[in-house]
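Take a look at the structure below.
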Amino acid sequence: MIRSVVIVGGGTAGWMTASYLKAAFDDRIDVTLVESGNVRRIGVGEATFSTVRHFFDYLGLDEREWLPRCAGGYKLGIRFENWSEPGEYFYHPFERLRVVDGFNMAEWWLAVGDRRTSFSEACYLTHRLCEAKRAPRMLDGSLFASQVDESLGRSTLAEQRAQFPYAYHFDADEVARYLSEYAIARGVRHVVDDVQHVGQDERGWISGVHTKQHGEISGDLFVDCTGFRGLLINQTLGGRFQSFSDVLPNNRAVALRVPRENDEDMRPYTTATAMSAGWMWTIPLFKRDGNGYVYSDEFISPEEAERELRSTVAPGRDDLEANHIQMRIGRNERTWINNCVAVGLSAAFVEPLESTGIFFIQHAIEQLVKHFPGERWDPVLISAYNERMAHMVDGVKEFLVLHYKGAQREDTPYWKAAKTRAMPDGLARKLELSASHLLDEQTIYPYYHGFETYSWITMNLGLGIVPERPRPALLHMDPAPALAEFERLRREGDELIAALPSCYEYLASIQ
């Protein structure tokens, strides 16, 4: 029976894991977290999936308490700028498409919608709320989306009943610090020391980690949260890493923390802006913006990328320190080997174009608890865990490649190369089908990876991948109910914009 878990590495991945295991198992499992005091954390301004709400709810944490501690803000979706033409943009929100007479509103927009209004504005409330910089909550704390039940308590991704209408922006280092306080208060043993050697038994399983000051720290299960270096999963156990560089070549990023001159300009969305050799994120925190340029060093040098980033978001601010990051893009073929599970960057990472970093961590932790060993180490459970994690990451990879294949620009060598680069087989089939109709549940990746049908539809239409004609069935149906729903969306948008506070106004009220 598993009695003790040793987590090697802190940061967001380590402390999310420690907190979740304590929330799940309480004192029935001993948890130790070992982290070096000398490791520089990669954490920058972090954007998340809406599913992260389930993580904080599972821990019993109040958003009004933890979010201000972490310089947090709200995220209603992602705004994609300049992926087609300069000045053009669209939103990829968390809001699901409404359905009328068996067809979603995107199908109806293609058939009878007013093309003078963009797809995202016509079909989503979120588009106009983002434009107006509105918070997703009233000043009394009530949620604008009445169909979402906030009383679910300890629910997981698998139990979610409705898409939660927002996610968060936050300072990843502050979240790690906050969760460390939570975990330590609940009995997690915290060891600040350098791991000098990893011990293995005669089977090759990890027996303990040997530290500089605290000697050997033994355990039954070891969780590798050591980042891209993969101290346990790769360096010790020899896990094979599968690179995605053939389809996702971006391998570096440079980040800046930029003070925001006007507080009221705080936006409730992440921005992904196409650049000459990649794209730039803008993540609004409470008092500043996090900006970063994700690029391929095949097309631009780190120095050139930093200059392009500075000239775009902080001209004349040479005093702002740049953080250069080298990224390992891909996944381990197995993220659970013997008695070691990799979580976070040590397991898998893709460029943060759709804010999947925290989502990967959360999904890995939840699946670890669901597949937790009992009296014996069941190889069927371990295999099932590895299969689920691989399918999740591969599904996200496919979705990200869509962004580049669909982008309507070829103005630099980088973007020209994106058109000719290889793509996953599954994506090729989806793009073939997209020429005749919008994708549906049967054509989306069959395993859960976080991106549902509406996400694929939104990216296709936003990037200009439009079917040659609407669904023929709609030409034989009464369009009146759909036209009434378009009008209802417009009216509800007007009412919400009038009623909701600005993003900054609401967040200032809970500081």
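Quick reminder: no glycine exception, Cβ is built from N, Cα and C everywhere.
It should be emphasised that the depicted structure is a prediction, and the values quoted were computed from it without experimental measurement.
Taking Cβ-Cβ distances under 8 Å and a sequence separation of 6 or more, the neighbours of Lys75 (active site) in its chain are Ala47, Thr48, Tyr166, Ala167, Tyr168, His169, Pro268, Tyr269, Thr270, Ser355. Taken from Swiss-Prot, the feature active site covers Lys75.
Sequence annotations record features per position, and here Swiss-Prot assigns FAD binding site to Gly10, Ala13, Ser36, Val39, Ile42, Val44, Ala47, Val195, Leu345, Ile358.
Classification of Ser50 (L-tryptophan binding site) by DSSP places it in coil, neither helical nor stranded. Cβ-based neighbour count (10 Å, all protein chains) for Ser50 (L-tryptophan binding site) stands at 23. For Ser50, Pro93, Gln160, Gln163, Gly450, Tyr454, the entry in Swiss-Prot reads L-tryptophan binding site, with the evidence type experimental evidence.
The number of other CB atoms found within 10 A of the CB of Gly357 (chloride binding site), across every protein chain shown, is 24. Residues or ranges marked as chloride binding site in Swiss-Prot: Thr356, Gly357.
Remark: Glu46 (mutagenesis position) has Thr12, His169, Phe170, Asp171, Ala172, Val175, Ile283, Gly290, Ser355, Gly357, Ile358 as non-local neighbours, by Cβ distance under 8 Å and separation of at least 6 in sequence. The annotation that Swiss-Prot gives for the mutagenesis experiment Glu46 to Asp reads: 56-fold decrease in catalytic efficiency.
For the mutagenesis of Glu46 to Gln, Swiss-Prot gives this note: 14-fold decrease in catalytic efficiency. The structure shown keeps the original residue.
One entry in Swiss-Prot concerns the mutagenesis experiment Phe49 to Ala. Its note says: 20-fold decrease in catalytic efficiency.
A mutagenesis experiment is reported in Swiss-Prot for this position, Tyr454 to Phe, and the note states: 11-fold decrease in catalytic efficiency. All protein chains included, Tyr454 (mutagenesis position) registers 24 other Cβ atoms within 10 Å of its own Cβ. A helical conformation is recorded for Tyr454 (mutagenesis position) in the three-state DSSP classification.
Within the same chain, residues at least 6 positions away in sequence whose Cβ sits under 8 Å from that of Ser36 (FAD binding site) are Val192, Asp193, Asp194, Val195.
Put simply, Thr356 is the one of the recorded positions Phe49, Ser50, Pro93, Thr356, Tyr454 whose Cα lies nearest to the Cα of Gly10 (FAD binding site). Ranking the recorded positions Leu345, Thr356, Tyr454 by the distance of their Cα atoms from the Cα of Ser50 (L-tryptophan binding site) places Thr356 first. The binding-site residues listed here are Ala47, Leu345; among them, Ala47 has the most other Cβ atoms within 10 Å of its own Cβ. Spacing of Thr356 (chloride binding site) relative to Pro93 (L-tryptophan binding site) is 14 Å (Cα to Cα, whole number).
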